[in-house]
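Structure record follows, encoded as structure tokens.
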Amino acid sequence: MTNIRKTHPLMKILNNAFIDLPTPSNISSWWNFGSLLGLCLIMQILTGLFLAMHYTPDTSTAFSSVAHICRDVNYGWFIRYLHANGASMFFICLYAHIGRGLYYGSYMFQETWNIGVLLLLTVMATAFVGYVLPWGQMSFWGATVITNLLSAIPYIGTTLVEWIWGGFSVDKATLTRFFAFHFILPFIIMALATVHLLFLHETGSNNPTGIPSNMDMIPFHPYYTIKDILGALLLILTLLALTLFTPDLLGDPDNYTPANPLSTPAHIKPEWYFLFAYAILRSIPNKLGGVLALLLSILILIFIPMLQTSKQRSMMFRPFSQLLFWTLIADLLTLTWIGGQPVEHPYIIVGQLASILYFLLILVLMPAVGLIENKLLKW
């Protein structure tokens, strides 16, 4: 009798995705982040569900309801901090996953890559609307500043902003709709992630060499299931350490002050995972220009497959491209640091130079070096 996992209509899908899936024998720990992102998503949905049972999306009670969760609900403080720091872990995994894709040329699977970019945008939108919900000072002013950027759109900008706000400022209507978005988006992310996986399994995984590995595959289970479990344990350990020892390390103290439309915080800044984009936005002294640069800083990922000039897929055997890749990482870390600094000398000029370098590396230097490496290999 054939095993039920190979015949049952539902089990067959799971079997082909997680058990009998042929996988390259040489994929490194950088390939762990996909499963870790799945784990993060499940954790966020579960903790978020329990938080939503006690949260009230109303300007007069939102802040108090979060305080109530932390003080009065059984393990409410734990669920709340798991959810907040879980978002940080989510973005760490997300950026590592994208970095892996850039380094090893995984972006050559175009459908998978494009859905991945769409997933990134959806996760960023979810994190943004979620940050507004506690209704602290940074929640309110972050929402005001970021939604206001849409007013830079010619002709329809102002109307669009007021439509999103549901009034003439960020108020009760805004909070209610942001809660609705924050609740629905993770399920959209889940659906997109399934499609992401579907397209990946059409081609099979890439591997560190970038060379087709059809002749050297091993079953996903037990080899990569055990490897994924190790990654998951390390992720959970890190998340628990962060949550139980320094739960507010990555948060903003301003968000412990209830939202006050009459008092602007000295430094309005987003959570750490958006700082690089925020620095790019601020580095252009023009509203529309800044908004376009902000959008392009993320959407540039869509154009990466078109900018591939090297005849080798992976950077594994391309030392000059590796140098530029790590320069890009250093540049992004610089932008992240600048995004958290006040707008004054020398931070302004450093941010502008880092922003120029970011686009220069991706659009000009990396494709040029790819061509040079081809020449060096007489290809």
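Any Cβ shown, glycine's included, is placed from N, Cα and C.
Every position carries its original residue.
If you look up Swiss-Prot, you'll see HIS83, HIS182 marked as heme b b562 binding site, on the strength of similarity to another entry. Same-chain residues at least 6 positions away in sequence with a Cβ under 8 Å from that of HIS182 (heme b b562 binding site) are, in sequence order, GLY48, THR126, VAL129, GLY130, LEU133.
Long-range Cβ neighbours of HIS97 (heme b b566 binding site) (same chain, at least 6 residues apart, Cβ-Cβ under 8 Å): PHE33, GLY34, LEU37, GLY116. The annotation heme b b566 binding site is assigned in Swiss-Prot to HIS97, HIS196.
What Swiss-Prot lists as ubiquinone binding site is HIS201. There are 14 other Cβ atoms within 10 Å of the Cβ belonging to HIS201 (ubiquinone binding site).
Record note (Swiss-Prot), natural variant ASN16 to Asp: In strain: Isolate Atlantic ocean. The unchanged residue is displayed. Neighbours of ASN16 (variant position), defined as other CB atoms within 10 A of its CB across all chains, total 15.
The distance from the Cα of HIS201 (ubiquinone binding site) to the Cα of HIS83 (heme b b562 binding site) comes to 30 Å. HIS196 (heme b b566 binding site) sits 15 Å from ASN16 (variant position), counting Cα to Cα.
Note: the CA-CA distance between ASN16 (variant position) and HIS83 (heme b b562 binding site) rounds to 32 Å. HIS83 (heme b b562 binding site): 21 other CB atoms within 10 A of its CB, across all protein chains.
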